[in-house]
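The domain 'Cache' annotation in Swiss-Prot covers 50-284. Annotation of the mutagenesis experiment GLU164 to Ala in Swiss-Prot: 20-fold decrease in affinity for putrescine. 7-fold decrease in affinity for spermidine. Increases affinity for cadaverine. Quoting Swiss-Prot on the mutagenesis of MET170 to Ala: Does not bind putrescine. Does not affect affinity for spermidine. 3-fold decrease in affinity for cadaverine. Here the residue is the original one, but Swiss-Prot notes a mutagenesis experiment at this spot, TRP186 to Ala: Does not bind putrescine. 100-fold decrease in affinity for spermidine. 36-fold decrease in affinity for cadaverine. Swiss-Prot lists TYR202 to Ala among its mutagenesis entries, and the accompanying note reads: Does not bind putrescine. 24-fold decrease in affinity for spermidine. 16-fold decrease in affinity for cadaverine. Among the features that Swiss-Prot reports, putrescine binding site is placed at TYR202, LEU203, ASP204, ASP233. What Swiss-Prot notes for the published mutagenesis of ASP204 to Ala is this: Does not bind putrescine and spermidine. 12-fold decrease in affinity for cadaverine. Among the mutagenesis results in Swiss-Prot, ASP233 to Ala has the note: Does not bind putrescine, spermidine and cadaverine. The residue drawn here is the original one. Per Swiss-Prot, domain 'HAMP' is recorded for 357-411, and the stated evidence type is sequence analysis. The domain 'Methyl-accepting transducer' annotation in Swiss-Prot covers 416-652.
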Amino acid sequence: MPLRRLSIQWKITLLAGLCLLAIVALLVATSLTQAHRSAALVNQANTAMLEDSARQRLQAHAETQALRIQRYFMDAYQYGNGFARLVQVLKDRGGSDLRAELTRQARASLAGNPDVIGLYLVFQPNALDQQDSHYLGQDAMGSNESGRFSLYWSQPSPGTLELEAMPETMLGDTSIGSNGAAKNRWLTCPQDTARTCMLEPYLDEVNGRQVLMTSIALPLLEHGKVVGVVGLDIGLANLQQLSVNGRRDLFDGQGQVSIATAAGLLAGNSRDDSVLGKPMDKSVADGLLRVAHPFTPIPDTAPWQVVLELPESVLQAPAVALNQRLDAHNQNANLTSLLIGLGTAIAGLLLVWLTARGVTRPILAVAARLEDIASGEGDLTRRLDYAHQDELGQLTGWFNRFLDKLQPVIAQVKGSLQEARNTADQSAAIASQTSDGMQQQHREIEQVATAANEMSATALDVAHNASQAAQAARAADQASQEGLQLVDSTRQGIDRLAAGMNTAMDEARALEDRSGQIGSVLEVIRTIAEQTNLLALNAAIEAARAGEAGRGFAVVADEVRGLAQRTQVSVEEIRQVIEGLQQGTQDVVGAMHAGQRQAQDSAARMEQALPALQRIGEAVAVISDMNLQIASAAEEQSAVAEEVNRNVAGIRDVTESLAGQADESARISQALNRLANQQQALMEQFRV
């Protein structure tokens, strides 16, 4: 191996350097991993924090826009509410010029508020002064064709006012307008709900152009009942301008501001004013963030919404820029860590190399001393000198003690080599004599091995014959057991047969009794037939005496007598059959008695045969056990003979081996003699 060929200095340097590099690499990798994780956590936290800050900024901007819009509507609401109170005061005061006063006050109020497009005041029929019939068609008094007060002042442009009395057709127009509600919703909503209503934005023509507007309608209540409606039309162009201005303030105009009504219609859109009055698209495009802030334009109305939309890329731009700066800083820090780790590893390798050199320098000095001893003709009187008490000092000390022990041993070996040479000569002579004795012993063991083989063959024959006899005895034992089972089964069958014959005898006796009963019945029938015959004969005689009058009766009497005679004949035949049946039954009963006695005798003989068969089985089992013992003994004798044969063969092999070893011992003795001479020459090289 290349590693084995390296010096200790390089091995220490290499292994320690690898460990140092592994530790430095592990520390640097751990530092880089932790830095990467920290950077990821910081990036995630920064992104979340900046996104949250941006969302809060969007929410705050939406609240600001909502407050501006709410203030715009609240100004109009306060204006309408104030005018409604004025109308209520004027109505309560009354007077013949009430309609003219209301018309003048409405004009003055509208002229003072140029942002309002129109102001209207509508009373229920005869709800103002109970004089609608006196003002038919008087538009200047705000009365329509039915005399109903339905005043409408419009302001197409600031300072330009136009008076109109709304006709009944307009007040009752329920057709659907552009905002999806009835055109007279401005009137019916406060009447039906008795609450302030704000209509969905709708388009109306003002000075020849379509203007998006809405209406705020307030009910006039009297004793809890709606008697009229005050309303004002507000243009929503200011809302569009608010949305455009809000977009400029939203991330340098990169977002979008929309104002949506309660029904989802657009009242303002900073991107496209052509969609005003149309439903807002509720779907959000990918990569776009939408924030909606609800607000109530005026009290007691459905909430509107200020909807802000901003691309997520714009929202995340500060976080992305910060993350990029952090990534650049982390890369520089990682590069610095790598350079520091590399410099540390190089410095550590240099220190390890110097340390290894300091450790191996004394070892090289000791090796040089050992080389000097080895090359100095085996002088065992020289010793190593090393003054330090470190591991190398222990090595030199123990080596000197080893030489202290080795020097007298070598001296003794040199003195005993001559004695070893003489002993080797004597060993050669003894080995030759041992070889001759081994040859004689080998011939005698050959004869013993032949006799052991013959005895082993005889023992095998005996074991084989005994095994066959044991098998035959086992077969006989099995046959006797089967015979015993058959005899027992036969005995049980005979017992069942005897029981069946007893039952049959009882039934035969019962049959014989029933046959006797049948004979008695037949005897009664025969007697009845004889009496019937006599009665029929007497009847025939009486009929003959009667002449023609008894001829029919004579015919019947003849028929009855014939039937009685046939009955007697049939009864006689049945009696003969019954007597034959009774005789057969008696014969069967006698045969059954004989069979029963024979079955009982057979069962008794079977009972006697069972013990004999059991004794035969026991004797056969004893014979089988003895044969098995004989076979086992013969097998053991054969095994012993085989063992003796193997032992004799082993002794023969050992004898042959000993003979060969004796010859080999003689040769070894001669070789020992030569080796002793060589060792003597070698020992002469050491100086003790």
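Note: Cβ is positioned from N, Cα and C throughout, glycine not excepted.
Between TRP186 (mutagenesis position) and ASP233 (mutagenesis position), the C-alpha separation comes to 10 Å.
Neighbours of GLU164 (mutagenesis position), defined as other CB atoms within 10 A of its CB across all chains, total 16. Within 10 Å of the C-beta of TRP186 (mutagenesis position) we count 25 further C-beta atoms, all protein chains included. It is ASP233 that, of the mutagenesis positions ASP204, ASP233, has its Cβ surrounded by the most other Cβ atoms within 10 Å. Taking the domain 'Cache' (50-284) as a whole, pLDDT averages 88 in the prediction. A 10 Å cutoff on Cβ-Cβ distances gives TYR202 (mutagenesis position) a total of 22 other Cβ atoms nearby, all chains included. Other than the site residues TYR202, LEU203, ASP204, ASP233, same-chain residues with C-beta atoms no more than 8 angstroms from the centre of those residues' C-beta atoms, the putrescine site, are SER178, PRO201, VAL211, LEU212, MET213, THR214, SER215. Counted within 10 Å of its Cβ, the other Cβ atoms near LEU203 (putrescine binding site) come to 15, all protein chains included. Here the candidates are the mutagenesis positions GLU164, MET170, ASP233. The one whose C-alpha lies nearest to that of LEU203 (putrescine binding site) is ASP233.
In sequence order, LYS183, ASN184 are the residues near MET170 (mutagenesis position), counting only same-chain partners six or more apart with C-beta under 8 A.
Max Cα-Cα distance over the annotated putrescine binders (TYR202, LEU203, ASP204, ASP233) is 11 Å. TYR202 (mutagenesis position) and GLU164 (mutagenesis position) are 20 Å apart (CA-CA, integer value). Here the Cα atom of ASP204 (mutagenesis position) is found 10 Å from that of ASP233 (mutagenesis position). TYR202 (mutagenesis position) and ASP233 (mutagenesis position) have their C-alpha atoms 11 Å apart, to the nearest angstrom.
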